[in-house]
Amino acid sequence: MFLQFAVWKCLPHGILIASLLVVSWGQYDDDWQYEDCKLARGGPPATIVAIDEESRNGTILVDNMLIKGTAGGPDPTIELSLKDNVDYWVLLDPVKQMLFLNSTGRVLDRDPPMNIHSIVVQVQCVNKKVGTVIYHEVRIVVRDRNDNSPTFKHESYYATVNELTPVGTTIFTGFSGDNGATDIDDGPNGQIEYVIQYNPEDPTSNDTFEIPLMLTGNVVLRKRLNYEDKTRYYVIIQANDRAQNLNERRTTTTTLTVDVLDGDDLGPMFLPCVLVPNTRDCRPLTYQAAIPELRTPEELNPILVTPPIQAIDQDRNIQPPSDRPGILYSILVGTPEDYPRFFHMHPRTAELTLLEPVNRDFHQKFDLVIKAEQDNGHPLPAFASLHIEILDENNQSPYFTMPSYQGYILESAPVGATISESLNLTTPLRIVALDKDIEDTKDPELHLFLNDYTSVFTVTPTGITRYLTLLQPVDREEQQTYTFLITAFDGVQESEPVVVNIRVMDANDNTPTFPEISYDVYVYTDMSPGDSVIQLTAVDADEGSNGEISYEILVGGKGDFVINKTTGLVSIAPGVELIVGQTYALTVQASDNAPPAERRHSICTVYIEVLPPNNQSPPRFPQLMYSLEVSEAMRIGAILLNLQATDREGDPITYAIENGDPQRVFNLSETTGILSLGKALDRESTDRYILIVTASDGRPDGTSTATVNIVVTDVNDNAPVFDPYLPRNLSVVEEEANAFVGQVRATDPDAGINGQVHYSLGNFNNLFRITSNGSIYTAVKLNREARDHYELVVVATDGAVHPRHSTLTLYIKVLDIDDNSPVFTNSTYTVVVEENLPAGTSFLQIEAKDVDLGANVSYRIRSPEVKHLFALHPFTGELSLLRSLDYEAFPDQEASITFLVEAFDIYGTMPPGIATVTVIVKDMNDYPPVFSKRIYKGMVAPDAVKGTPITTVYAEDADPPGMPASRVRYRVDDVQFPYPASIFDVEEDSGRVVTRVNLNEEPTTIFKLVVVAFDDGEPVMSSSATVRILVLHPGEIPRFTQEEYRPPPVSELAARGTVVGVISAAAINQSIVYSIVAGNEEDKFGINNVTGVIYVNSPLDYETRTSYVLRVQADSLEVVLANLRVPSKSNTAKVYIEIQDENDHPPVFQKKFYIGGVSEDARMFASVLRVKATDRDTGNYSAMAYRLIIPPIKEGKEGFVVETYTGLIKTAMLFHNMRRSYFKFQVIATDDYGKGLSGKADVLVSVVNQLDMQVIVSNVPPTLVEKKIEDLTEILDRYVQEQIPGAKVVVESIGARRHGDAYSLEDYSKCDLTVYAIDPQTNRAIDRNELFKFLDGKLLDINKDFQPYYGEGGRILEIRTPEAVTSIKKRGESLGYTEGALLALAFIIILCCIPAILVVLVSYRQFKVRQAECTKTARIQSAMPAAKPAAPVPAAPAPPPPPPPPPPGAHLYEELGESAMHNLFLLYHFEQSRGNNSVPEDRSSHRDGMAFSSSTTESHEPAHVEGPLKESQPNPARTFSFVPDEDNLSTHNPLYMESIGQRSTNSDLQPRTDFEELLAPRTQVKSQSLRGPREKIQRVWNQSVSFPRRLMWKAPNRPETIDLVEWQITNQRAECESARCHPSQRGSSNVLLATEDAHESEKEGGHRDTLIVQQTEQLKSLSSGSSFSSSWSHFSFSTLPTISRAVELGSEPNVVTSPADCTLELSPPLRPRILNSLSSKRETPTCASDTEPKRNSFEIAPHPPSISAPLPHPPLPRPPIAFTTFPLPLSPPNPPPPQLVTFSLPISTPPTSSLPLPPPLSLPPPPRPPAPRLFPQPPSTSIPSTDSISAPAAKCTASATHARETTSTTQPPASNPQWGAEPHRHPKGILRHVKNLAELEKSVSNMYSHIEKNCPPADPSKLHTFCPAEKTGMKITHDQSQETLVRVVEGIDVQPHSQSTSL
């Protein structure tokens, strides 16, 4: 009932609400239709995009307009189009709503002339649903690209600068305004910077000038100029834009030509000037003069000075010439001091005059110093010496010191030899002539004359002692003596002559000569020995021994004849019998008796024939046939042949020519038989003669004959003769090359080559040529117009050695053709024509000539555009006007007409000649000047001074500007108003009206002045205007209180508006207006025209200008309002403003990069190099302080230091054995003595030694080289840099040249320059040999460049290796006995040390064994159930990674030692085993152990997990070992160790490998002996529990226990079954997950009871030197910190185990990941972990099933983790989420239950863990647990390396204090603060029992696992509010795992 009532009651309200909803929904539907065409984005309505200019066509402008609606498809809702699309730059894709650039056929250019900066279009959107239209604006901004280079307005620029211009002066401002470079780009791309570039053709230009302000381009002088060095510079100036990307900047260059003007910087220079080498200085000059004594001035003036005194100004080109200074001469000082009495020098001409006669008795000489200086007030004097000698009066005659002279000369003496005064010719003949007028010690300057033999002898012209010399050779044989007289003459007096007798000494210059060459002698058989045969006589013209002759028979005598050596008589030898018919030919030699070296000789032949004693034979010719050749040029009478016959009886013989000479050409002597030439021969008529000659002794039968055959040889006695019948007048056509002209022919009657004729041309060889047959051709094209005929000389020459020739002249006429165009007399005609001349006026006559013959020239105008203005007569060439010209009708500056005219040959074929005619229209002054006003007004003070401006008139002329008719000038009309014209004037050019005189007029007076303006046109036109000038009252003119104002200096950094000073003026009842009228051309200052405050108007620059002088003026307001000024003396003042320099320029180093070197043997503080920085500021702002910034150098050495104020860098360390090292650092220069701005430069210093050096040996002194070293080094740099760019030559030393043995000698006249070179690319010295090649190869060029610095003759002699290098090589060639002995001794010492080292090692090992014995008893008592055997060592472990640095706290292990740590824990174990009260009672005895625990805990407190850990939150882990309560041994099990080395997080990516390389091999061997059948279970039993230092969840109220006996039985059974694992298969089985086969179990069953012994062996092994074993290497000290930290970071308290037989290698760490659940499957691992990066290897040991889980934390929700209580299937589960690892095991796993975990706590961000983490399997229980999480076991592969970093951790929860611990157990010592310790131990024991029960056996062949790449998830819980566990000892000693294993 109630329900019906409620429904009916609410129904109306529901209907109302429904209605409202329907209405609103309908309204919403309508609004939705209007959404189309709106923008789907927020922001401004306009779409703005940017695009680069010159973008390619189709560039996307807008990729999506984001307009709502659909424009395409079958049902479009909107329609899009473009509006306002100017020039159609934009295209629209309406479907995609995209905009594109449309630049087809054009370029989008932002620059002129297009100037498209932006494009604006409207996108029109039409809503098709409702019809609305919306416009969307799209603005496209065109971005500028740097696509244009700067352009200079002019191709080149020009500037002049005086050489005296100071450095820093701006010398060129020609780039200001539009005169510089422009760039049409925008923004920085269009801004111009100017820089000076290096000009290779003028290398000094960029150093001489600079552009400090690159934006202005003003060129500033950087270095001082010297006109005498260089007169012109070519400066290359580069203009570049300022594009942001330096690589995109564009540049252009221009050349600025700077001419240096000569300035007055050099003074006069005396002439002649002999320069000092390598300088511009003249050598000291001394002028000479000599005057006779007692002569009057009239006789001597002007005094002759040698050379004439003359000085010139060294500045020879000062412009204008009128500015060149004159030279004034004067005598500065002199000796004797009374020289002014006698001499005077003209100041302008330097003429020296004598003032009064000089007496030589008082003054023998004058030494004066003369001065020449400029007359312009800038003297710059020059000095010279003047020596005046006073000559004695010539009243004495010269005389000779000897009355006569005897001389000797060798006849063989050469010309120029000196006559000797002794026979041995050793001393010259001295002829001394003196004059008593001259001192005996001075040259009297006499003239000596010879009266004879002047062509043979001469006397030297000067000197006191004269010598005779030979002018031509003498011959003693011709003349033996010469006698002549010598006279001396002094110009006035003559001496008495003396006789000189010269005797010519003989020389062996003649050879003994026989009269005949041969002699014929007959001897008879009846002659007896000793009889004379012939008397030979030779003649020698020499005298003495040179003329004595000795005779000797050389050959032919056969011993039958002898000769007398003295007389030359040939006689028959003794005992010789002559035989008829024998003949002899004796060779006889005649020799003189001169010395053997000079001896001469000749020979003759004596023919001897033996005859019978009576006459029995006729005469007989020597031969029957004679043949000879006779030249036809032989002279008449020449002897041709000797036809002498012999008659045995000696009868007289008669000779005759019997036949062959009818013309009697030859003569034969009848008596002698000599045949001679009787007449001249002519070969051309008779060329051979055969003569028959006879010889008769008078008897009838006494006649014999002989034949003479004479051949006449030719001589060149005939010249070639031209054929006279060939034509000699020839012709040839012009302009034809190789044209035949004609032919000549010549013959020669001579024979052979003498008759061969050769032709040549005597002239015009370049125009004609002639062939060997005489044909003549043209060599080039002839031009008749140049020359119409030629007279060609043809030369015919025969072929003789001395040829004869003849010539023939040919007349050649050149025939004309039409080959020339008419040529105007001028190529350009320029004529001035007045405007307005009438038509028909002739104004020019042009003329053209055609050089061709018969040409008829006609003229016409070629340019058709002027034919209506001008007419040209076709024949006369007269040019006239067709219409009048008007100057004003032409454009400005173009009142001229230029056109072409041509001249052509009417009958010719050549093109016409062309000329240019320029008609300049002259303006004829059409308009007069017109004033801007008719009446001007002005005001003036009554006392205005002369030149005071009053007002300015202005007139304009309408004539074209720039012409004389438009130039307006002004003058005063003095006719209308004469008095005003007398006191006022107008400036002719400016029109400014000024006062002509100083005024003194009455106030209020008004003057009228008529000013006339006139032009310079023709005729002159003018106009006039009136100026009314009012004289003001003095009180109306303001007066300044001061004439000069000097405000305080203004800082150059003063901002605009900074007040400089205040000026003030006063006037009666006047408002004053101030203004600056002069001195402010740069607009640097402004003035408040009311207050007079002067302020800074624009930036100042002290370096540009240091002061300003402003002229300010004060005027009354009335005057100003009248636009007038009234200047006067009182209303103007000067303001002197000084600019104060500020430190606004940083220092700039001369170089950006300095290169230097230092030798290895350099001493401390040796100078390296000097740096220098300059500053444009002044004062202290330019005073530098230098410092160095040097990178750290080993051992904390500084390396280098710099002198603070000099910039000299010095060494600050020694560089021994540091060759090839280098240092790079920076040098900082700070101005203001280190307090101001700074600049920096880089410095490179390379360490070298003499192995890098070369010595340059020069023949100049070291002092000269040292002075010029900078210039010389620059030259060497240039040549080295040709090979290695940027290289620097460094000078090591400059010294005297060293030479000799071992370079022990020094020569200071020569220099050794030791250098080396640094390569900036390698920063090291260039190889010595390479440096030698660079320099030696250019030695000639270097010497040429060194010449100006070395001087004449200076050069480099050689380039050699330093002496130290040579000595080092010598010392290194052999090894001395001392070195060998030292090496042998060192070898012996090493051999002796090896046994000692071995003894120490053995002793140390025995000591370790004894320490291990101490632990045996404890190990026996702590024996536990038998463990399974350990797995064998892997066959091939991977190489270990490099060890990281040891963790913090590791030093404790090193200090205590492993044995000490072990003993401490054993002692603690025994104390625990004594009972519950053992620890408290014996606390004192264990103080050491507690102290160790405390120190160890404290050492771990600083360790951190992620970044530095706060002191209040330390996180060291606690590791305890627990066993079940029922086990009496485990109940009192002590804490042994937890090997946790804290590591810094910065090394967490590198796993610990400490000691691995040293101990791994040894520990692997030992581990095999330690393995036993109980080892595996023993390790599992004794897995440690790790408590991290964090607040835990609450522990359960009571522990759950299991039956210990049942658990032990099960454990032992599993152990026996697992013994089947073969020892060699280490890692192939797991004690928790797999079982051994039966065979292996039986095989090792006997080892079950050997646990104690094995434990003892293990302890022994550990204590005897091996802290690690391969079986337990994963529990080693080096790996434990990583695992422990991983558990701290990544897990809640849990139990994690790792089987003892598994060798797990921890992978690099990963950041922990927190997951909520995990389902895992287990499989039997092969127990070798993979070492892939970012992987973890671990195993899960389940908790015993009987352990109760702790209660969950009530307030925190937690997602459950489901665990199954039944075995998991073999197939893998569903794919886990990322970062999870799934394990597939072939065997069933223990049942698990779902364990809800507590929610995660609020933890700090997890850091990168230092090592991988292992996570345990959660306990198999159905009760939720809060103290554990689960993680799958690791899949291990057999390829892993040493698993030293794999451990197991167990983290039990902390106990709640309210639960308490069991009463019968009280923790002792360090465990006293652990809560609920018994429950924890029991839980752990039950867990291990559960492990044994739930590990069924597995097939060994299937035992293979793989370590996954990712960790499974984990859940980390932490509660900040829980109390922390007490610190426990974190042990360092590595104990056997049977007692305690820690992570």
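Using the three backbone atoms N, Cα and C, a Cβ is placed for every residue, glycine included.
If you draw a 10 Å sphere around the CB of Ile48 (mutagenesis position), it holds 14 other CB atoms from the protein chains shown. For the mutagenesis experiment Ile48 to Ala, the note given by Swiss-Prot reads: Strongly reduced interaction with CDH23.
Looking at Swiss-Prot, you'll find the mutagenesis Arg139 to Gly noted as follows: Impaired interaction with CDH23. DSSP classifies Arg139 (mutagenesis position) as strand under the three-state reduction.
Summarising the annotation, Swiss-Prot assigns domain 'Cadherin 2' to 153-270.
The domain 'Cadherin 4' annotation in Swiss-Prot covers 401-514. Across the range of the domain 'Cadherin 4' (401-514), the DSSP-based residue counts are 0 helix, 48 strand, 66 coil.
Under the heading domain 'Cadherin 9', Swiss-Prot lists 932-1040. Taking the domain 'Cadherin 9' (932-1040) as a whole, pLDDT averages 89 in the prediction.
Taken from Swiss-Prot, the feature domain 'Cadherin 10' covers 1042-1149.
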Next item on the list: Using DSSP, tally how many residues of the domain 'Cadherin 10' (1042-1149) sit in helix, strand and coil.
Entry: 5 helix, 45 strand, 58 coil
Next item on the list: Measuring CB to CB from Arg139 (mutagenesis position), give everything in the same chain under 8 Å that is also at least six residues away in sequence.
Entry: Ala46, Thr47, Ile48, Val49, Ser118, Ile119, Val120
Check: What are the DSSP helix, strand and coil residue counts for the domain 'Cadherin 9' (932-1040)?
Finding: 12 helix, 46 strand, 51 coil
